Every structure is written in C-alpha cells, then in structure tokens.
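Student: Submitted below is the structure of interest, expressed as structure tokens.
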Amino acid sequence: MALKALILNTTLRRSPSRSQTQGLIDKAVPLYEKEGIETEVVRVIDHDIEQEYWDDYDDWNAGEKARREDEWPWLLEKIREADILVIATPITLNMCTSAAHVILEKLNLMDELNGDTKQFPLYNKVAGLLMCGNEDGAHHVAGTVLNNLGRLGYSVPPNAAAYWLGPAGTGPGYIEGKGDRHFHTNKLIRFMVANTSHLARMLQETPYTTDLEACAQAAREESDDVFAIRVNVNTPAIRYKRFQKLGEVKVEESQLG
C-alpha cells in the first residue's frame, strides 16, 4: 500500500498571499515523491477551523446554542489517513503560529483507543516539522511541537525537524533570502524526508503491538494513587477518575477544560 504524507502549512497568510513557509514545503514535496510517497499540502488558514471544542463534537447542540459547522472533521480525516504528518510553521514570538497550536489542541482531544489494537489513533504514524523564521526559536519550537506529537502517539525519527532562520533583525524571508540555496537548511530537509519516510515504511511492515489498556491496568494494580483515563469514542475530551486503591473508593472526578 502506498504511503501518504500530509503537510500542514500553518502560515497566518491566506492564499494567494506569498508564504515563506511554502518555500520550505516546495523543497520537501519532490523529495517525498522520490521516496514514492504521495504528498498533499493543506494551508490551514484557508479553511474554517474553529478554535472552540466540544465534549461531543458530533452532537454538541444539547446546550443552549447549536454548534456551527466547520472544516475540522474534514481535516481530521486527512490526518487520520496520512502515514506521515508534517507541521510546517513560521516562527513567531519564539513559538509556532496560533494555527499550528490549534491543530495540536484539536489532536489532543483524540484520546479514544482503537478497539482492536488498544492504541491511540495516531499510533504507527510518523511526525516531522518544517520551520521558517528569523533569529532564534527553531530548537524551542521543535522541542515543543515534536514532543507533543510524540505524546499523542506519533513516532518521531532522528533529525525530524528542518528549519531556515534569517539574520538577526528584520530581513529577507526564506524566498527573498534564497533559503533554497542554504546548505544547512537543504541538508536538514533531506534528513527529515528520508527519516520520516524510512520510519513510516518500518511501521507499515511492523506496527507497534503495545496494548495501552493492558499497560494501564498493570500500572493501576501496582499503584496506590491511580489516575485512570476514561476512554469514550464519542466523547473526545479526556476525563480522569481518581481512585484510592484501598477499597477502590472514588474520591474525585474532573474534566480537563
């Protein structure tokens, strides 16, 4: 089965405005094609992705207001279908963009386990990162974004982040600054594409067999103070129940939010 890569351009510039980040993406796409990987690029800001979330995304209108339809279910389906997810983000204020952060927040709600594998839905998928900016911030953004994607189930290979940084102060962007001729950036893009492609092939052949339910149960039995995740396919928000091990007496129940 052919592997698929989805690259999310999280620039804050809508089409048809020029995106410096798209310049980095344009270097990565043909490299994925050489690897035999089908690649799709989505500019997130061009689509209606609500920042708000609901306990039950499919049926939230039990309250006073009806949920306004947005395009998150459409984008989520593309993320589910992709073997490789690459977040491509400008660096703003030493961070990823708000559009990238919304994607991470939305994915953080995907806590349901696959009934067959007993794993999170993003297991056996690979994550990569492209960053574009000036001055500093690339290592900080890589650390936070890739760590969060790994916590959500993605596998992160070595050298999974590539970036271009301009000179200190205001200066030309990736396109005007001829970032496509910059050795270190070109090297890192090739590292990222090669390693995400390699790991995706490995996981297609030999996926993880970790049973998260069994691991949680074993941990529960050896622990005195247990936070057990209540998993519900139709209610993506994570709920925690805290139990006192002695007698399994329920002492607290809360919902993140």
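Every residue gets a Cβ built from N, Cα and C, even glycine.
Just so you know, the substitutions we noted aren't modelled in this structure.
Straight from Swiss-Prot, here's the annotation block:
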type	residues	note
BINDING	11-13, 19-21, 91-94, 132-136, Tyr240	FMN binding site
MUTAGEN	Thr11 to Ala	Loss of synthase activity due to the absence of substrate binding
MUTAGEN	Arg13 to Ala	Loss of synthase activity due to the reduced ability to catalyze the introduction of an amino group and predominantly to synthesize 8-demethyl-8-carboxyriboflavin-5'-phosphate (HO2C-RP) intermediate
MUTAGEN	Ser19 to Ala	Loss of synthase activity due to the absence of substrate binding
MUTAGEN	Thr21 to Ala	Strong decrease of synthase activity
MUTAGEN	Asp55 to Ala	Loss of synthase activity due to the absence of substrate binding
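Tell me what's around each of these sites.
Tutor: There are 22 other CB atoms within 10 A of the CB of Ile91 (FMN binding site), with all protein chains counted. DSSP gives Ile91 (FMN binding site) a coil state; it is part of no helix or strand.
Neighbours of Thr11 (mutagenesis position), defined as other CB atoms within 10 A of its CB across all chains, total 25.
Under the DSSP three-state reduction, Arg13 (mutagenesis position) is assigned to coil, being neither helix nor strand. Taking a C-beta cut-off of under 8 Å and a sequence gap of six or more, Arg13 (mutagenesis position) has these contacts in its own chain: Ser19, Ile45.
Mapped onto three states, the DSSP output places Ser19 (mutagenesis position) in coil.
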Student: Please compare the binding-site residues Leu93, Cys132 by how many other CB atoms fall within 10 Å of each one's CB, and tell me which has the fewest.
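Tutor: Across Leu93, Cys132, these binding-site residues, the one with fewest Cβ atoms within 10 Å is Leu93.
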Student: In whole Å, how far is Thr21 (mutagenesis position) from Cys132 (FMN binding site) when you measure between their Cα atoms?
Tutor: 6
